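Pulled from Swiss-Prot:
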type	residues	note
ACT_SITE	K99	active site, N6-AMP-lysine intermediate
BINDING	Y37, R54, K75, E159, K240, K242	ATP binding site
BINDING	D272	Mg(2+) binding site
MUTAGEN	R54 to A	65% loss of adenylyltransferase activity. 70% loss of ligase activity
MUTAGEN	F77 to A	90% loss of adenylyltransferase activity. Impaired ligase activity
MUTAGEN	K99 to N	Complete loss of ligase activity
MUTAGEN	K99 to R	About 50% loss of ligase activity
MUTAGEN	K99 to A	Complete loss of adenylyltransferase activity and ligase activity
MUTAGEN	D101 to N, S or E	Complete loss of ligase activity
MUTAGEN	E159 to A	Complete loss of ligation of 5'-PO4 and 3'-OH termini of the RNA strand and complete loss of tRNA repair
MUTAGEN	N165 to A	Partial loss of the ligation of 5'-PO4 and 3'-OH termini of the RNA strand; no effect on tRNA repair
MUTAGEN	R182 to A	Complete loss of ligation
MUTAGEN	Y246 to A	Complete loss of ligation of 5'-PO4 and 3'-OH termini of the RNA strand and complete loss of tRNA repair; no effect on adenylyltransferase activity
Amino acid sequence: MQELFNNLMELCKDSQRKFFYSDDVSASGRTYRIFSYNYASYSDWLLPDALECRGIMFEMDGEKPVRIASRPMEKFFNLNENPFTMNIDLNDVDYILTKEDGSLVSTYLDGDEILFKSKGSIKSEQALMANGILMNINHHRLRDRLKELAEDGFTANFEFVAPTNRIVLAYQEMKIILLNVRENETGEYISYDDIYKDATLRPYLVERYEIDSPKWIEEAKNAENIEGYVAVMKDGSHFKIKSDWYVSLHSTKSSLDNPEKLFKTIIDGASDDLKAMYADDEYSYRKIEAFETTYLKYLDRALFLVLDCHNKHCGKDRKTYAMEAQGVAKGAGMDHLFGIIMSLYQGYDSQEKVMCEIEQNFLKNYKKFIPEGY
């Protein structure tokens, strides 16, 4: 555990736009640290334990990790999105699972209470609504079983879906769908068959399909009214296949012809879908990567400038702080960041809010950043 924690802390030192952590205190008074990411490239994911920086949560005692409290799935990618999922022997696919279109929520034990966290928070709207489902008397057997699993050191990962949590697909009721169960210390997964044998977990379990056609990938891409599938390899690794129908709605295929829409797709985290769709189109693939690189370089610089300025001057009076902020933003040729630096002084309490402001300001000024040749 300590080595994993140290590697995750090291990742967060490099660039806050890539990997970061946030601390929060639960209702029981316990402190938790969640490691996650904003944007990262293939080379970033090659770093030690980077793939685990996707919502893993530690209970903390000061700066010392006490235990891994929750372990979501590691980061995995679309087929042909990057070298991780290129040249895969498809004969090694064991089975496929329906890819649900909601928000990941994962269990953790807070004292003697079983609760959900989302990818980045123990207090997000999705986590709180999922907790509400768990507390419903109709799900008391599930709640008791998940608590037993957590006490034994396992995380149950679910997809939270609801009419009010729509991404692309419309769900008619609020529910949680069990994706997998993972051992906190080792990261190993309980097999689908073993989960299916559990009469309490089975009704919540995501649907599995055996591969019965050599053209299953083509059929998956041509499917409609579904996000896609998660393919599980015989060695336990995963990759995603998304339907062209879903990608066209989520990331808007037409965004390739519109710089503003393409930047928006990147900011929304949907460029991976586009790259997978255009894996065989060299010009389009390189265009997406060029826009990605431009935005990520900007984000690195902007986030560092904003946070560094605030950290250096936050103890000063408002007038002095404003003068320093104005000088920093103007000196960097990024006057539009002045308002964000001032927002920090006024009490922005999370990097997520800062990121949102930077993203919105970038889109307002996107014409300045269109890569040469496009």
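Placed from the backbone N, Cα and C atoms, the Cβ positions cover glycine too.
Original residues throughout; no substitutions modelled.
Since we're looking at a predicted model, the values are computed, not measured.
Structure coloured by features recorded in Swiss-Prot.
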residue	record	contacts (Cβ under 8 Å, 6+ apart)
Y37	ATP binding site	K18, F19, F20, C53, R54, K75
K99	mutagenesis position	I226, E227, G228, Y229, V230, K240, I241, K242
D101	mutagenesis position	V161, I167, V168, L169, Y171, E227, Y246
E159	mutagenesis position	E100, G102, S103, L104, V105, I176, I177, L179, V206
N165	mutagenesis position	G102, S103, Q126, M129, Y171, M174
D272	Mg(2+) binding site	F77, N78, E81
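Annotation for R182 (mutagenesis position): same-chain Cβ neighbours under 8 Å, separated by at least 6 residues, are R71, P72, M73, F154, T155, N157, E188, Y189, I190. Look at R182 (mutagenesis position): DSSP puts it in a strand. In this view, K240 (ATP binding site) is surrounded by 19 other Cβ atoms within 10 Å of its Cβ, with every protein chain counted.
The Cβ neighbour count for Y246 (mutagenesis position), using a 10 Å radius and every protein chain shown, is 22. Its Cβ taken as reference, K75 (ATP binding site) is surrounded by 16 other Cβ atoms within 10 Å in the chains shown. With respect to Cβ neighbours within 10 Å, the recorded positions R54, K242 differ, and R54 shows the lowest count.
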